[in-house]
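*Asks:* Okay, here's the structure, questions in a sec.
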Amino acid sequence: MQDRQKAQDYRALLLADTPLIDVRAPIEFEQGAMPGAINLPLMMDDERAAVGTCYKRQGADAALALGHRLVCGDIRQQRLEAWKAAYQRFPNGYLCCARGGQRSHIVQRWLQETGIDCPLIEGGYKALRQTAIQATWQLAQKPILLIGGCTGSGKTQLVRQQPNGVDLEGLARHRGSSFGRTLNPQLSQASFENKLAVELLKINARQTLKRWVLEDEGRTIGANHLPECLRERMAQAPIAVVEDPFALRLERLREEYFIRMHHDFTHAYGDEAGWQAYSEYLHHGLFAIRRRLGLQRFAELTDTLDRALAEQLSSGSTDGHMAWLVPLLNEYYDPMYRYQLEKKAANIVFRGTWQDVANWLKAQ
């Protein structure tokens, strides 16, 4: 343990996907955590709140004493068993609290009493978080190439195929549009940024990196927003635009939103509940842009969506969805993206089909 405890290289710890036994309270963990960390709190939220109030009113010694009274007996033993099991599962793991202070030291000492020497992160989560922020800023200074194109152009797939591609939407667990949510809930903003930083570090470590390849995104991806240092660099980056035939885009969207999402919902929740969740997902996506469509047009497209869902439920056919998807693209998504792209026209360095852009990227 001593070798692991000395002179910690935070970047190396993040690059290695080092298991972290995070002993902070659940509310702290939810607000921000490192990829792969598991939350096994020393104190639960209410216990931490009580200790914090005691600290403010009576000082550190009284707060520490209260903490020991709250976590004692069977509660202490149950949590100790959970930490022991976690260390046995991840013998190369580290304990982590907010700042490498009393909580991780207390858990470390209790484990030592059982014969387990588990190192802790000096500086705690805050030190790792600062390392992630600094890494993102530094790596965002490298050249960036954006992949642009209207909805359904296969941009994400193209980015994923590049050895230097960073799938921002995958990291954010959201595909960017009003229909972009996935079955996996989005991470907190800090956790998203931490995951992005680790991904950048890993890709940078695998190769001699000339530039990043990213999808042309807005300021936000669902509830997550891009780090400002990265967004500023993307705003100035050259863009390769995918221009595929409309019919091909429709087939990609059919596969992604009507076939795959239906499958994912029913696989997760069963046929009946999954169908209900899938239907609500499509309705929610349309409802989210009702004001931009205009209430009358929204009502018309909603009726068309209902008919398409009825047809899909009865026959399995997704053809009916084209009756609302086509006008949605023509009247809303395509004009919106083309307007945004026009403002960045000076940054466009290549236009072509998906395959043209893929070939162009290989030649760079």
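Every residue gets a Cβ built from N, Cα and C, even glycine.
Annotations per Swiss-Prot:
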- CYS97: active site, S-selanylcysteine intermediate (ACT_SITE)
- GLY149: (2E)-geranyl diphosphate binding site (BINDING)
- 14-137: domain 'Rhodanese' (DOMAIN)
- ALA63 to Pro: Increases geranylation activity (MUTAGEN)
- LEU66 to Pro: Increases geranylation activity (MUTAGEN)
- GLY67 to Cys, His, Ile, Leu, Met, Asn, Arg, Thr or Val: Increases geranylation activity (MUTAGEN)
- GLY67 to Glu: Increases geranylation activity. Lack of geranylation activity; when associated with A-155 (MUTAGEN)
- CYS97 to Ser: Reduces the level of geranylation but does not abolish it (MUTAGEN)
- CYS97 to Ala: Reduces the level of geranylation but does not abolish it (MUTAGEN)
- LYS155 to Ala: Lack of geranylation activity (MUTAGEN)
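What's the neighbourhood like for each of these?
*Replies:* Sequence-distant neighbours of CYS97 (mutagenesis position) (same chain, six or more apart, CB under 8 Å from its CB) are ASP22, VAL23, ARG24, LEU42, ARG103, SER104, VAL107, LEU120, GLY124, TYR125, listed in sequence order.
Taking Cβ-Cβ distances under 8 Å and a sequence gap of 6 or more within the same chain, the neighbours of GLY149 ((2E)-geranyl diphosphate binding site) are LYS155, ASP216, VAL241, VAL242, GLU243, ASP244, TYR337.
Other Cβ atoms within 10 Å of the Cβ of ALA63 (mutagenesis position), summed over all protein chains shown, number 18.
Over all protein chains present, the Cβ of LEU66 (mutagenesis position) has 18 other Cβ atoms lying within 10 Å.
Around GLY67 (mutagenesis position), the same-chain residues at least 6 positions away in sequence with a Cβ under 8 Å from its Cβ are MET43, GLU47, VAL51. Mapped onto three states, the DSSP output places GLY67 (mutagenesis position) in helix.
According to DSSP, CYS97 (mutagenesis position) sits in a coil region rather than a helix or strand.
Cβ neighbours within 10 Å of LYS155 (mutagenesis position), excluding its own Cβ and spanning all shown chains: 25.
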*Asks:* Averaged across the domain 'Rhodanese' (14-137), what pLDDT does the model get? Just tell me the whole number, please.
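*Replies:* Its mean pLDDT is 95.
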*Asks:* Mind tallying the domain 'Rhodanese' (14-137) by DSSP state, helix then strand then coil?
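*Replies:* Split by secondary structure, the domain 'Rhodanese' (14-137) comes out as 75 helix, 9 strand, 40 coil.
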